[in-house]
Amino acid sequence: MGSGLFKPRVHPDLRDVFSKMSFFDKIGFLFIHAFDKRNLWHKVPVPIGLLYLNTRRTLLEKYNLLAVGRSSHGALFDPKEFLYRTEDGKYNDPHNAEAGSQNTFFGRNMEPVDQQDELMSPDPFVVATKLLARREYKDTGKQFNILAAAWIQFMVHDWMDHMEDTGQIGITAPKEVANECPLKSFKFHPTKELPTNSDGIKIGHYNIRTAWWDGSAVYGNNEERAEKLRTYVDGKLVIGDDGLLLHKENGVALSGDIRNSWAGVSILQALFVKEHNAVCDAIKEEHPNLSDEELYRYAKLVTSAVIAKVHTIDWTVELLKTKTMRAAMRANWYGLLGKKIKDTFGHIGGPILGGLVGLKKPNNHGVPYSLTEEFTSVYRMHSLIPSTLKLRDPTGQPDANNSPPCLEDIDIGEMIGLKGEEQLSKIGFEKQALSMGYQACGALELWNYPSFFRNLIPQNLDGTNRSDRIDLAALEVYRDRERSVPRYNEFRRRLFLIPIKSWEDLTSDKDAIETIRAIYGDDVEKLDLLVGLMAEKKIKGFAISETAFNIFILMASRRLEADRFFTSNFNEETYTKKGMQWVKTTEGLRDVINRHYPEITAKWMKSSSAFSVWDADY
């Protein structure tokens, strides 16, 4: 297809990439581009919206999956010898034993943009103070609660953490904002840069967590950690009599990933320890002769699949609350034929009709599986956390609004790290979960970043506290620059999205425009990614920006279809019949909570999803 013929129809900034596409890719691009120019795809009937999303995903899979580092194609193995998830993530991809394992490179969704000369431009302290720091708290209404905020942090503890360098660097707040900063300066470890020893991208960063959706926030990322969490009886994990995580003498929780956590993540880790142990009991009842190791492996597979399913068809559906996205996310799991057909007849057809889960073989689209730098960047969602938690009484009588009575307000800053574990032990699971369920989380917008994160005690890998506090808001701005993630406008171009020409294209908020202009001038190319994601006009029903959503489109599907335990090995032979039935009958977090705390759901959860505020009538 001649590029010249269609040149007037393509945005000038996207003509170069368009000209290099194949004939059929150009057709697909023109289709989505027509909707993008009119901001239409989310306003059209569901079938057309699904066609748009599938076309966009297909293009992103072709142009926005970049390998970093050499692929270990020589490390072949027999998948039948590894019908279980290894602790460090190895031996999942039959053609690349190392793919997705601990201490392998983050991939890329776009070529890196070196910003070593612009690490402090504009100053991260200024950006954090003038554009991110919370002023008047904004929440998400009934759509999304604090459990939903904790859930995505629970997932991040499963997916990704960058290896740090041993040395430290420091940054100091300029005089213009120093008096408004909780910390006037702070020290931190830079991200460790490693040579990739390959063509293409020369420098990369290691992910010290396993990139697979393998429940490593519960199980750990290596054998050393996993061994400390097991009872070695009937496949079970250690858990306190109170249903909370156990702790070492120094107060550090015993769980898969405990670094830089808070009480909200801890209760989800504890809940899924109970889920794992319940799966062990159920499978043992059907197979009484299984060993401890066999029960553990089966239960880990089942529990990891439950977590992935909850995220796919429950959490994401509430995050992106539109009819089209509900259909799209359910299609990822069940296919367009739907749950009844799939549960009755199994996987039929390809990924569209039958879904990504249960495909005959995994598909990594020719690029070794990993999570990416850009994926990390769009998951910077600390503004979801409110400043205070209204503690509610699960044993009390409903108040005038038919809600559990409030006991007190707790500063969520006191629920972070080791202090948070102490608080949680006094509060208990039921009270904590109920309180988080009944309270809306923060909105992902400008001026909504919690103040306690700007004076935060970071932790070492073993969960112990470091001596130097950090300003997390300023550090997050710095991290994207340090890791060569393109700034907002270029980020959009690389995703085939129409870039902004002025601040008015970004937002209609006059105060935001004035403040952004004061910091970045009129140069829209300087806008930091995090600021753009928070400032961007949102699609109705979306709790996140459309720009971030495009990374979701690509990577949410990839986490399922590249993993053989969600594709070729998603079967009774690998999971057991009871295990498969367990996954099939779990449709959301509500089901998991109901399994272990039925009195909470029966008395207090009126919403259909545990991620909506629990008194919501939907």
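Cβ coordinates are placed from backbone N, Cα and C, and glycine is handled just like the others.
Reduced to three states, the DSSP call for His157 (active site, proton acceptor) is helix. Sequence-distant contacts of His157 (active site, proton acceptor), defined as residues of its own chain at least six apart whose C-beta falls under 8 angstroms from its C-beta, comprise Arg209, Ser216, Ala217, Gly256, Asp257, Arg259, Ser261, Val265. Annotation source Swiss-Prot lists active site, proton acceptor at His157, citing sequence analysis.
Under the heading Ca(2+) binding site, Swiss-Prot lists Asp158, Thr210, Trp212, Asp214, Ser216, citing experimental evidence as support. Counting every protein chain shown, 31 other Cβ atoms lie within 10 Å of the Cβ of Thr210 (Ca(2+) binding site).
As annotated by Swiss-Prot, heme b binding site applies to His162, His382, Arg479, Arg483, with the evidence given as experimental evidence. Counting only same-chain residues six or more apart in sequence, the Cβ atoms lying under 8 angstroms from the Cβ of His382 (heme b binding site) belong to Tyr449, Pro450, Phe453, Leu472, Ala473, Glu476. Following the DSSP three-state reduction, the secondary structure of His382 (heme b binding site) is helix.
His311 to Leu appears in Swiss-Prot as a published mutagenesis result, with the remark: Abolishes oxygenase activity. Neighbour list (His311 (mutagenesis position), Cβ cut-off 8 Å, at least 6 residues apart, same chain): Trp151, Met155, Trp213.
According to DSSP, His311 (mutagenesis position) is assigned to a helical segment. One entry in Swiss-Prot concerns the mutagenesis experiment His311 to Gln. Its note says: Reduces oxygenase activity 8.7-fold.
Among the features that Swiss-Prot reports, hexadecanoate binding site is placed at His311, Glu599, with the record citing experimental evidence.
Under its mutagenesis entries, Swiss-Prot includes Tyr379 to Phe with the note: Abolishes oxygenase activity. Every protein chain considered, the tally of other Cβ atoms within 10 Å of the Cβ of Tyr379 (mutagenesis position) stands at 19.
One entry in Swiss-Prot concerns the mutagenesis experiment Arg558 to Leu. Its note says: Slightly reduces oxygenase activity. Within 10 Å of the Cβ of Arg558 (mutagenesis position) there are 26 other Cβ atoms, across all protein chains.
A helical conformation is recorded for Arg558 (mutagenesis position) in the three-state DSSP classification. Under the heading of mutagenesis, Swiss-Prot lists Arg558 to Lys and annotates it as follows: Reduces oxygenase activity 5.5-fold.
The annotation that Swiss-Prot gives for the mutagenesis experiment Arg558 to Ala reads: Reduces oxygenase activity 2-fold.
Per Swiss-Prot, mutagenesis Arg559 to Lys is noted as: Reduces oxygenase activity more than 100-fold. Taking the Cβ of Arg559 (mutagenesis position) as centre and 10 Å as the limit, one finds 23 other Cβ atoms among all the protein chains shown.
According to Swiss-Prot, the mutagenesis experiment Arg559 to Glu carries this note: Reduces oxygenase activity 71-fold.
Listed in Swiss-Prot as a mutagenesis experiment, Arg559 to Ala is described as follows: Reduces oxygenase activity 250-fold.
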Tertiary neighbours of Trp212 (Ca(2+) binding site) (same chain, Cβ under 8 Å, six or more apart): Arg85, Gly89, Asn92, Gly100, Tyr369, Arg559, Asp563, Phe565
Which residues does Asp158 (Ca(2+) binding site) neighbour through Cβ under 8 Å, counting only same-chain ones at least six apart? Arg209, Thr210, Trp213, Asp214, Gly215, Ser216, Ala217, Val218, Gly256, Asp257, Ile307
Let me make sure I understand the structure: which of the binding-site residues listed (Asp214, Glu599) has the fewest other Cβ atoms within 10 A of its Cβ? Glu599
Nearest to Glu599 (hexadecanoate binding site) by Cα distance: which of the recorded positions His162, Tyr379, Arg479, Arg483, Arg558 is it? Tyr379
Neighbourhood of Arg479 (heme b binding site), C-beta criterion under 8 angstroms, separation at least six: Thr191
Given a separation of at least six residues and a C-beta threshold under 8 Å, show me what packs close to Arg483 (heme b binding site) in the same chain. Pro112, His162, Thr191, His205, Glu373, Thr376, Ser377
Translate the DSSP assignment of Trp212 (Ca(2+) binding site) into the three-state scheme. coil
Cβ atoms other than its own within 10 Å of the Cβ of His162 (heme b binding site), all chains, total 20
